[in-house]
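Worksheet: the structure to be examined is printed underneath.
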Amino acid sequence: MVSRPEPEGEAMDAELAVAPPGCSHLGSFKVDNWKQNLRAIYQCFVWSGTAEARKRKAKSCICHVCGVHLNRLHSCLYCVFFGCFTKKHIHEHAKAKRHNLAIDLMYGGIYCFLCQDYIYDKDMEIIAKEEQRKAWKMQGVGEKFSTWEPTKRELELLKHNPKRRKITSNCTIGLRGLINLGNTCFMNCIVQALTHTPLLRDFFLSDRHRCEMQSPSSCLVCEMSSLFQEFYSGHRSPHIPYKLLHLVWTHARHLAGYEQQDAHEFLIAALDVLHRHCKGDDNGKKANNPNHCNCIIDQIFTGGLQSDVTCQVCHGVSTTIDPFWDISLDLPGSSTPFWPLSPGSEGNVVNGESHVSGTTTLTDCLRRFTRPEHLGSSAKIKCSGCHSYQESTKQLTMKKLPIVACFHLKRFEHSAKLRRKITTYVSFPLELDMTPFMASSKESRMNGQYQQPTDSLNNDNKYSLFAVVNHQGTLESGHYTSFIRQHKDQWFKCDDAIITKASIKDVLDSEGYLLFYHKQFLEYE
């Protein structure tokens, strides 16, 4: 069922007026300034309409027992206590203090420990809706979606399926194999990564795409919306993505045909077509960056890469910022000279990765990507300060990080003299801090020397791994598979139609071709 803003004013009042009576245990809470207190909780810890409130929620809302913020956190309505619902820390508090009411900090529902269920109260519901609407307006999304009006078919489906599906920690909904239609493993592994991208999933499952194409049947975004519905329908039989393949062939003709294609090339082509077909989904909202729009693809995948070219004579700096969807990283063993790895002793731990002598890490690749590069005498530029052509250095850094960072390890080398696959093992972490590679951190690095970030509390640049695409075989003959994170620590291997459970060790020991990381903390604009 799609959740959208409720109608305002009289319609909402009429809806609430016919609601059933609420919980009989609310009397102990509804005293003195209870409405003011409840509004404060919704404003600060549930809907969080302002940037300041969202930052406060991200930093403050952790379980007071285990220090975790992901296990369905609830807040006591009688005192300042946050506790996990999943691990029953909030239950223990309620029993010890006899505080029988708590609020779900994700969805705003009120839970009664005496009733052992979420409860309804007309007065509380009015406050919740009012504060939610205020938060939407602060974020500029309050008027984006109309009230959901089910079709006749949807009404019939609701009659035959009145029960809500309960999602448990062992639930595998969203996992579904894909039939290989003839060397289409390159497409299947990318589809698995996209369908398990949290914000993309939320976008499509909330029916937010508004197609403006003359022929919706040719819209790749409409097909992706249908694909998400198929993946999260609960069906376990492998899906046949024939229509998706046809649309990709239609809109990206260089990928047409049954020969093996590059998964990275397919990813970029798919994002490009989705970006072009998302016209209208941003509801006319202007993008902050003129180089990209505000469609869901750009909101999730687009970052800004800063290039600083420094004159070696006057040291004047020319800066440009370009959008990117992925970061392609050179590997040792390629014809491109690789920066010396791992200076110093063995056994270092850098950015959460085991850094052993002779082992290449993702951090090594990023260090090389962001180091200053001397352009040489054959690539002189005209300096605006010197008014003449001078030698210069160029350095790339991250000006703006995307919500989903995709790292492309350049394993396929094509040159005039050779075509080969680079099989160098690259160690990559479950959690990644991109702070050292930001343009704002450039001053902390001198001459390309890596330094640990001094502000360990800077969570804006921290990422978690959620998908890995691998290539087995040679350049001429190979096969793509992917690892997908379903829950916090549950991983599955997707090999076309076959889905099997995988361990974290299986994931981290894999070769790695495309690495997908998701921001741990989000700040909505």
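Keep in mind that glycine also has a Cβ here, set from the backbone N, Cα and C atoms.
Pulled from Swiss-Prot, these are the features on record:
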- Cys185: active site, nucleophile (ACT_SITE)
- His479: active site, proton acceptor (ACT_SITE)
- Cys23, His25, Cys112, Cys115: Zn(2+) 1 binding site (BINDING)
- 176-520: domain 'USP' (DOMAIN)
- Thr147 to Ala: Complete loss of CDK1-mediated phosphorylation; when associated with A-237 (MUTAGEN)
- Arg164 to Ala: Complete loss of nuclear localization; when associated with A-165 (MUTAGEN)
- Arg165 to Ala: Complete loss of nuclear localization; when associated with A-164 (MUTAGEN)
- Cys185 to Ser: Complete loss of deubiquitinase activity (MUTAGEN)
- Ser237 to Ala: Complete loss of CDK1-mediated phosphorylation; when associated with A-147 (MUTAGEN)
- His471 to Ala: Impairs its function as a positive modulator of androgen receptor transactivation; when associated with A-479 (MUTAGEN)
- His479 to Ala: Impairs its function as a positive modulator of androgen receptor transactivation; when associated with A-471 (MUTAGEN)
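In the three-state DSSP classification, Cys185 (mutagenesis position) falls within a helix.
Within the model, the domain 'USP' (176-520) shows a mean pLDDT value of 82, rounded to a whole number. Of Arg164, Ser237, His471, all annotated as mutagenesis positions, the residue with the shortest Cα distance to Cys115 (Zn(2+) 1 binding site) is Arg164. In sequence order, Cys185, His471, Gln472, Gly473 constitute the residues six or more apart from His479 (mutagenesis position) in its chain with CB-CB distances below 8 Å. For the recorded positions His25, Arg164, His471, the greatest number of Cβ atoms within 10 Å around a candidate Cβ is found at His471. The two recorded residues, Cys112 (Zn(2+) 1 binding site) and Arg164 (mutagenesis position), show a Cα separation of 20 Å.
DSSP gives His479 (mutagenesis position) a strand state. Residue environment of Ser237 (mutagenesis position) contains 9 other Cβ atoms, counted within 10 Å of its Cβ in all protein chains. For the recorded positions Cys23, Cys112, Cys115, Cys185, the ranking by surrounding Cβ atoms (within 10 Å, all protein chains) places Cys185 first.
Secondary structure from DSSP puts Arg164 (mutagenesis position) in coil. His25 (Zn(2+) 1 binding site) sits 46 Å from Ser237 (mutagenesis position), counting Cα to Cα. Straight-line distance linking the Cα atoms of Ser237 (mutagenesis position) and Arg164 (mutagenesis position), rounded to a whole number, equals 21 Å.
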